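J.: Quick paste from Swiss-Prot:
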VARIANT   D66 to H  In strain: Isolate MAD11-BR
VARIANT   N74 to S  In strain: Isolate NY-1B, Isolate N1 and Isolate G3
VARIANT   R75 to K  In strain: Isolate YI, Isolate TKY-2A, Isolate MAD8-BR, Isolate HER1-BR, Isolate NY-1B, Isolate N1, Isolate N4, Isolate G3, Isolate C1, Isolate CY, Isolate MY, Isolate AIC-1A and Isolate Tokyo-1
VARIANT   I113 to L  In strain: Isolate YI, Isolate C1, Isolate AIC-1A and Isolate Tokyo-1
VARIANT   S117 to T  In strain: Isolate YI, Isolate TKY-2A, Isolate MAD8-BR, Isolate N4, Isolate C1, Isolate CY, Isolate MY, Isolate AIC-1A and Isolate Tokyo-1
VARIANT   T128 to A  In strain: Isolate MAD8-BR, Isolate NY-1B, Isolate N1, Isolate G3 and Isolate N4
VARIANT   L158 to V  In strain: Isolate YI, Isolate TKY-2A, Isolate MAD8-BR, Isolate NY-1B, Isolate N1, Isolate N4, Isolate G3, Isolate C1, Isolate CY, Isolate MY, Isolate AIC-1A and Isolate Tokyo-1
VARIANT   S267 to L  In strain: Isolate HER1-BR
VARIANT   S269 to Y  In strain: Isolate TKY-2A
VARIANT   S269 to T  In strain: Isolate YI
VARIANT   S269 to F  In strain: Isolate MAD8-BR
VARIANT   V321 to I  In strain: Isolate C1
VARIANT   K345 to R  In strain: Isolate YI, Isolate TKY-2A, Isolate MAD8-BR, Isolate N1, Isolate N4, Isolate G4, Isolate C1, Isolate CY, Isolate MY, Isolate AIC-1A and Isolate Tokyo-1
Amino acid sequence: MAPTKRKGERKDPVQVPKLLIRGGVEVLEVKTGVDSITEVECFLTPEMGDPDEHLRGFSKSISISDTFESDSPNRDMLPCYSVARIPLPNLNEDLTCGNILMWEAVTLKTEVIGVTSLMNVHSNGQATHDNGAGKPVQGTSFHFFSVGGEALELQGVLFNYRTKYPDGTIFPKNATVQSQVMNTEHKAYLDKNKAYPVECWVPDPTRNENTRYFGTLTGGENVPPVLHITNTATTVLLDEFGVGPLCKGDNLYLSAVDVCGMFTNRSGSQQWRGLSRYFKVQLRKRRVKNPYPISFLLTDLINRRTPRVDGQPMYGMDAQVEEVRVFEGTEELPGDPDMMRYVDKYGQLQTKML
């Protein structure tokens, strides 16, 4: 029996806004073909502190300050963001064309590596009772990862603005009491591995248009870690307009933090415990309007060849330049030097003798 025909008028396809510009790049069509897809597999290791050669993935035992003013943590106590920049195959031999190709991140498979190692309850841990096993890793945990075509942009927020962070870390400068809630001057790019303490920086929700990030924080003293492992979950990186992160300069940026909780030693001291994260990113080619005009490329080339001089300030608030004169062409010098120059209603420069 043939299926019955639908009654009523046929509905037109749903119209959605057409995206023109994403991350400062004018977006065009997707390039198809057998060579238009590539995949990147890698993993990022944790940066918990590593106080010695035997404690990779652990922080130093945490010590507590007596007052807010005296808080000065050791660098080995501070879990930091892990970050990597992955060079991708070059797509454009000629950057002077009107349209060029860019890699676009489409999907991601990711998971934490080594979750079963947290079942170890016999290595120097504090016993739960006289004849019991050691305490498992537990407490506050934070799991975060990002994929982008540019470095992750960060916003600084502090728990205690009077904390003195150690050398070798990058932290919000000139902190005030407003830094404990929101200070828009504390901005940064995640451009260095093992340098940005997790407790100081969060992804900036007002930016990161060309990056996808995901994170979960679970707080508490005795909260157990809850981690899943599977090779069937895929995260789609496309936005509501069907466009993913565009890899500028043929570079893919990845970052991660996986703090699983605290390990309690036999003595009662505690250390952060972190694990590695696996990434598998699928990318495709997308045609875009060339964001690098020839004038920009030539200027950049000339600037790179020009030696940089760290001299006295000649621009900005402390500029020592008093006056700059610009001349164009020649003109007659009148007997009476009184002249008035103005722009007429047609936009032409006029000189009137007074």
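Just so you know, glycine gets a Cβ as well, placed from its N, Cα and C.
The structure displayed is predicted, hence computed values, not measured ones.
Each of these features: where is it, how hidden is it, and who are its neighbours?
T.: Within the same chain, no residue at least six positions away from D66 (variant position) has a Cβ under 8 Å of its Cβ.
In sequence order, K60, S63, P166 are the residues of the chain that are 6 or more apart from N74 (variant position) and have a CB within less than 8 Å of its CB.
For R75 (variant position), the same-chain residues 6+ apart in sequence whose C-beta sits under 8 angstroms from its C-beta are G49, P166, D167, G168, T169. In the three-state DSSP scheme, R75 (variant position) falls into the helix class.
Taken residue by residue with DSSP, I113 (variant position) is part of a strand.
On its own chain, S117 (variant position) has L275 as residues at least 6 apart in sequence with a Cβ closer than 8 Å to its own Cβ.
Taking a C-beta cut-off of under 8 Å and a sequence gap of six or more, T128 (variant position) has these contacts in its own chain: G134, K135.
With a 10 A radius on its CB, L158 (variant position) counts 22 other CB atoms from all the protein chains. Secondary structure at L158 (variant position), as computed by DSSP, is coil.
Counting only same-chain residues six or more apart in sequence, the Cβ atoms lying under 8 angstroms from the Cβ of S267 (variant position) belong to Q126.
Secondary structure at S269 (variant position), taken from DSSP and collapsed to helix, strand or coil, is coil.
Long-range neighbours of S269 (variant position) (same chain, six or more residues apart, CB within less than 8 Å of its CB): S61, I62.
Counting every protein chain shown, the Cβ of V321 (variant position) has 8 other Cβ atoms within 10 Å.
Under DSSP, K345 (variant position) is assigned to coil, being neither helix nor strand in the three-state scheme. If you draw a 10 Å sphere around the CB of K345 (variant position), it holds 5 other CB atoms from the protein chains shown.
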J.: What whole-number Å value do you get for the CA-CA distance of V321 (variant position) and K345 (variant position)?
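T.: About 33 Å separates the two Cα atoms.
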J.: Identify, in sequence order, the residues in the chain of I113 (variant position) that are 6 or more apart from it along the sequence and have a CB within less than 8 Å of its CB; answer 'none' if there are none.
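T.: The answer is F43, L275, S276, R277, Y278.
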J.: Sorry to bug you, but what's the C-alpha spacing from K345 (variant position) to L158 (variant position), rounded to the closest Å?
T.: 56
